[in-house]
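Per Swiss-Prot, these features apply:
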type    : residues      : note
MUTAGEN : Lys31 to Gln  : Reduces phosphatidylinositol binding
MUTAGEN : Lys35 to Gln  : Reduces phosphatidylinositol binding
MUTAGEN : Lys55 to Gln  : Strongly reduces phosphatidylinositol binding. Abolishes phosphatidylinositol binding; when associated with Q-56 and Q-57
MUTAGEN : Lys56 to Glu  : Strongly reduces phosphatidylinositol binding
MUTAGEN : Lys57 to Gln  : Strongly reduces phosphatidylinositol binding. Abolishes phosphatidylinositol binding; when associated with Q-55 and Q-56
MUTAGEN : Lys727 to Ala : No effect on DENND1A-,DENND1B- nor DENND1C-binding
MUTAGEN : Phe837 to Ala : Reduces SNAP91, AMPH and BIN1 binding. Abolishes AMPH and SNAP91 binding; when associated with A-916. Abolishes EPN1 and EPS15 binding; when associated with A-905
MUTAGEN : Trp840 to Ala : Abolishes AMPH, BIN1, DGKD, EPS15, EPN1, auxilin and SNAP91 binding
MUTAGEN : Glu907 to Ala : Strongly reduces AMPH, SNAP91 and BIN1 binding. Slightly reduces EPS15 and auxilin binding
MUTAGEN : Arg916 to Ala : Strongly reduces AMPH and SNAP91 binding. Abolishes DENND1B-binding; no effect on DENND1A-, nor DENND1C-binding. Abolishes AMPH and SNAP91 binding; when associated with A-837
MUTAGEN : Arg920 to Ala : Abolishes AMPH and BIN1 binding. Reduces EPS15, SNAP91 and auxilin binding
Amino acid sequence: MPAVSKGDGMRGLAVFISDIRNCKSKEAEIKRINKELANIRSKFKGDKALDGYSKKKYVCKLLFIFLLGHDIDFGHMEAVNLLSSNRYTEKQIGYLFISVLVNSNSELIRLINNAIKNDLASRNPTFMGLALHCIANVGSREMAEAFAGEIPKILVAGDTMDSVKQSAALCLLRLYRTSPDLVPMGDWTSRVVHLLNDQHLGVVTAATSLITTLAQKNPEEFKTSVSLAVSRLSRIVTSASTDLQDYTYYFVPAPWLSVKLLRLLQCYPPPDPAVRGRLTECLETILNKAQEPPKSKKVQHSNAKNAVLFEAISLIIHHDSEPNLLVRACNQLGQFLQHRETNLRYLALESMCTLASSEFSHEAVKTHIETVINALKTERDVSVRQRAVDLLYAMCDRSNAQQIVAEMLSYLETADYSIREEIVLKVAILAEKYAVDYTWYVDTILNLIRIAGDYVSEEVWYRVIQIVINRDDVQGYAAKTVFEALQAPACHENLVKVGGYILGEFGNLIAGDPRSSPLIQFNLLHSKFHLCSVPTRALLLSTYIKFVNLFPEVKATIQDVLRSDSQLKNADVELQQRAVEYLRLSTVASTDILATVLEEMPPFPERESSILAKLKKKKGPSTVTDLEETKRERSIDVNGGPEPVPASTSAASTPSPSADLLGLGAVPPAPTGPPPSSGGGLLVDVFSDSASAVAPLAPGSEDNFARFVCKNNGVLFENQLLQIGLKSEFRQNLGRMFIFYGNKTSTQFLNFTPTLICADDLQTNLNLQTKPVDPTVDGGAQVQQVVNIECISDFTEAPVLNIQFRYGGTFQNVSVKLPITLNKFFQPTEMASQDFFQRWKQLSNPQQEVQNIFKAKHPMDTEITKAKIIGFGSALLEEVDPNPANFVGAGIIHTKTTQIGCLLRLEPNLQAQMYRLTLRTSKDTVSQRLCELLSEQF
């Protein structure tokens with residue numbers, strides 16, 4: 001590069017930049033910029049011709065103004081004129097301006113291309129370098145059309161200087177990546193391969209990158225590069241060789257070239273025996289050097305050394321043909337598992353995941369199981385813990401399955417929310433794949449539902465039902481186990497589904513025990529009925545009609561339930577239809593017909609586990625899971641089949657996601673088209689600029705919203721296409737909500753746009769901030785969005801989340817209420833009995849108290865009531881109320897503008913099945929809203 005003369009300092013540019021930096025306000029900056037733009041315009045339009053220095057200075061000022069964020073609509077022609085200058089600095093500024101400001105549709109593109117062609121033909125290495133840099137920086141299709149045929153000629157020309165060859169190789173690589181169809185293969189390809197023997201480090205490094213990319217699409221054209229790459233790698237890593245010794249980086253010879261050569265060799269299978277022997281020597285040398293004491297304590301030395309080592313291990317794993325090398329690589333990675341560097345531990349775990357899939361190294365990987373389990377328990381970085389989970393999954397077999405599953409279940413209780421669903425899938429797969437004793441499998445899945453029920457997908461509980469139905473030896477144990485599990489005060493809904501299905505099929509196997517008589521089984525299931533969603537209630541109704549067949553002694557009790565107004569006049573059409581049909585069936589059908597219609601489910605056909613298919617979709621192609629399944633086929637006795645998809649009685653209805661015992665219909669899908677737009681309400685669009693019509697609230701949205709008043713995590717909405725999950729945390733007046741959008745199909749969602757909608761008054765009381773999500777959601781994938789929440793003042797309404805996307809060419813439009821309620825900003829406050837009643841008396845003004853007497857909607861269980869009050873956000877004060885049956889709580893609602901003390905008292909009346917709820921706060925609107933929210937929970 002030519003030296004820059006003193007006159008090229010451009011003092012005027014320095015003064016202008018200094019003036020901009022000294023501006024005290026944005027207005028002052030804009031004023032100074034406008035003044036300068038006017039000056040530059042006058043200079044460009046003046047009668048006096050500008051010299052090259054002045055043009056360069058003014059073009060630099062325009063470029064600086066553009067980088068400040070201001071539009072530039074003139075000066076382009078002056079920049080193009082600079083391209084024809086013979087002074088390096090002027091030409092450099094011209095190319096810089098062109099690279100940054102000129103787009104491919106510009107009218108000046110022909111002039112620019114002519115200037116670039118002139119520089120490429122000039123044989124001046126400096127000018128050629130500038131032109132190549134410009135082509136690569138712009139990288140447009142138009143550039144590829146104009147120069148893709150010229151650059152290979154420059155690259156392989158014998159008289160081209162090394163610096164230009166390097167630039168040409170990288171420029172061609174850039175054009176090939178953007179427009180591969182415009183880069184023709186030809187005679188130059190064989191000559192490019194021989195650049196691997198070039199003595200200039202920059203040339204051979206750039207050529208290696210180019211050849212690696214080209215070889216992935218054109219392997220036959222570049223297969224001769226294998227022997228040259230092995231030869232060059234051997235000369236670099238062998239101590240006796242002097243090849244590229246001048247390019248030693250912290251005692252490691254040409255590390256980045258070595259990495260690129262090793263990566264190139266992964267494009268081809270193991271070479272012929274002679275070349276393979278030489279490559280094996282290289283890899284052994286790299287592994288041997290990794291065992292040597294470090295020649296320097298500086299981090300640059302270890303980084304370079306480990307970069308070569310990990311790429312060598314990747315090549316060993318990729319070829320998967322040398323048992324000795326695979327075992328040595330595993331042992332080397334095992335040493336890194338306890339290294340103090342977090343990045344090294346992460347990379348070691350990642351590489352060992354792939355090693356575990358090789359039949360040669362699987363046993364060697366298993367020897368490190370205790371270290372990996374320890375990493376799962378002690379690592380601070382969640383990404384390292386994630387890799388530890390992946391490695392445990394990959395190294396699992398029959399010999400260690402129970403230990404690994406137990407450790408995963410233990411970790412699941414504290415795992416990061418973003419990876420819980422994946423861990424659940426892996427535990428379910430391992431428990432099924434390596435189950436010798438299927439009682440252990442049943443225990444594991446039920447424990448899985450207990451620990452992480454919100455993350456147990458339908459595929460998991462479908463699968464346990466399939467396996468229980470297919471295996472006679474476990475049916476009685478499964479019925480007994482789910483019966484015992486359902487006796488817990490609070491059961492997850494997925495456990496109710498599994499319990500309802502299994503007891504409906506095999507409850508007769510435990511009915512002989514007085515502790516699990518038919519009536520007790522029915523009462524136990526029915527006690528959960530009112531706490532469940534519509535699909536689960538539909539399943540339980542099917543279980544009840546199964547009980548009519550299995551246990552005639554409870555027929556009258558079940559008919560009374562089916563005959564009740566809550567069933568026959570249910571607002572949900574599906575539940576109403578089932579109740580009517582089942583009641584009629586139990587009344588008119590003979591015993592033989594009833595037994596035929598309600599006979600036990602037949603075994604499911606043997607197919608691939610739907611859980612494994614879901615995990616493959618979630619992880620994407622070419623993952624450890626795929627490698628394990630394709631490269632390490634072990635003999636596994638797995639029973640199972642497809643998930644039990646219920647049939648619908650109506651051709652127009654969509655199958656319910658719940659397992660349907662009789663296939664008598666399904667829950668209608670969510671609306672799939674945009675309704676007429678409605679006026680009123682301010683759209684605070686924090687996700688997108690879309691202004692499409694917003695759908696009305698999805699069916700069940702209010703029920704799901706109410707379920708989140710006393711909890712922060714779970715599934716907010718689910719239909720056949722989309723699942724929306726939430727995880728939220730709140731502290732004082734601030735909160736953060738993680739929204740997970742899951743694509744349940746195998747087809748991409750396009751134009752995926754979530755929008756947050758707030759009413760006028762809500763916008764002033766609640767501040768919500770977030771960022772857009774990716775508009776494309778792959779099939780089986782999940783995207784996450786974070787919403788930051790600030791409570792400015794108390795509020796009554798909740799935001800609405802509207803999701804619009806295209807699925808299979810059909811427009812989908814879903815709206816749900818986002819469970820951001822006033823009680824989320826509750827901070828519990830512990831108080832003694834005396835303090836509580838003293839404060840209670842202070843809040844005795846009529847406008848400060850709100851009281852509600854209401855009928856119990858759910859079973860009046862003491863433990864559940866306590867859990868709901870605590871989940872509501874209040875502190876539960878023990879031994880404060882003189883009546884031990886009453887519940888009292890205290891807390892403070894935090895907003896940005898004020899703090900509001902809150903006291904509550906809940907008085908249950910078991911005989912009348914009623915409650916009296918009293919709220920006293922220092923603000924009447926807060927008392928009213930909290931009373932409304934909490935009353936809906938009991």
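Including glycine, each Cβ sits where the backbone N, Cα and C put it.
Swiss-Prot feature annotations superimposed on the structure.
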| residue | record | DSSP (3 states) |
| --- | --- | --- |
| Lys31 | mutagenesis position | helix |
| Lys55 | mutagenesis position | helix |
| Lys727 | mutagenesis position | strand |
| Phe837 | mutagenesis position | helix |
| Arg916 | mutagenesis position | strand |
(message) Given a 10 Å Cβ-Cβ cut-off, pick out the one of the mutagenesis positions Lys31, Lys56, Arg920 that has the most other Cβ atoms nearby.
(response) Lys56
(message) If I take the Cα of Lys31 (mutagenesis position) as reference, which of the mutagenesis positions Lys55, Lys56, Lys57 has the closest Cα?
(response) Lys57
(request) Provide, as an integer number of angstrom, the distance between the C-alpha atoms of Trp840 (mutagenesis position) and Lys55 (mutagenesis position). (result) 80
(request) Measure from the CA atom of Lys56 (mutagenesis position) to the CA atom of Lys727 (mutagenesis position) and give the result in Å, rounded to a whole number. (result) 56
(message) Looking at the mutagenesis positions listed here (Lys35, Lys55, Arg916, Arg920), whose Cα lies nearest to that of Glu907 (mutagenesis position)?
(response) Arg916
(request) May I ask for the distance between Lys57 (mutagenesis position) and Arg916 (mutagenesis position), taken between their Cα atoms and rounded to an integer number of Å? (result) 80
(message) Going by Cα-Cα distance, which of the mutagenesis positions (Lys35, Lys55, Lys56, Arg916, Arg920) sits nearest to Phe837 (mutagenesis position)?
(response) Arg920
(request) Provide the number of Cβ atoms within 10 Å of the Cβ of Lys55 (mutagenesis position), excluding the reference atom itself. (result) 22
(request) Take the C-alpha atoms of Lys56 (mutagenesis position) and Arg916 (mutagenesis position) and report the distance between them in angstrom, rounded. (result) 82
(request) Fewest other Cβ atoms within 10 Å: which of the mutagenesis positions Lys727, Arg916 wins that one? Let me know. (result) Arg916
(request) Count the Cβ atoms, other than its own, that fall within 10 Å of the Cβ of Lys35 (mutagenesis position), considering every protein chain shown. (result) 12
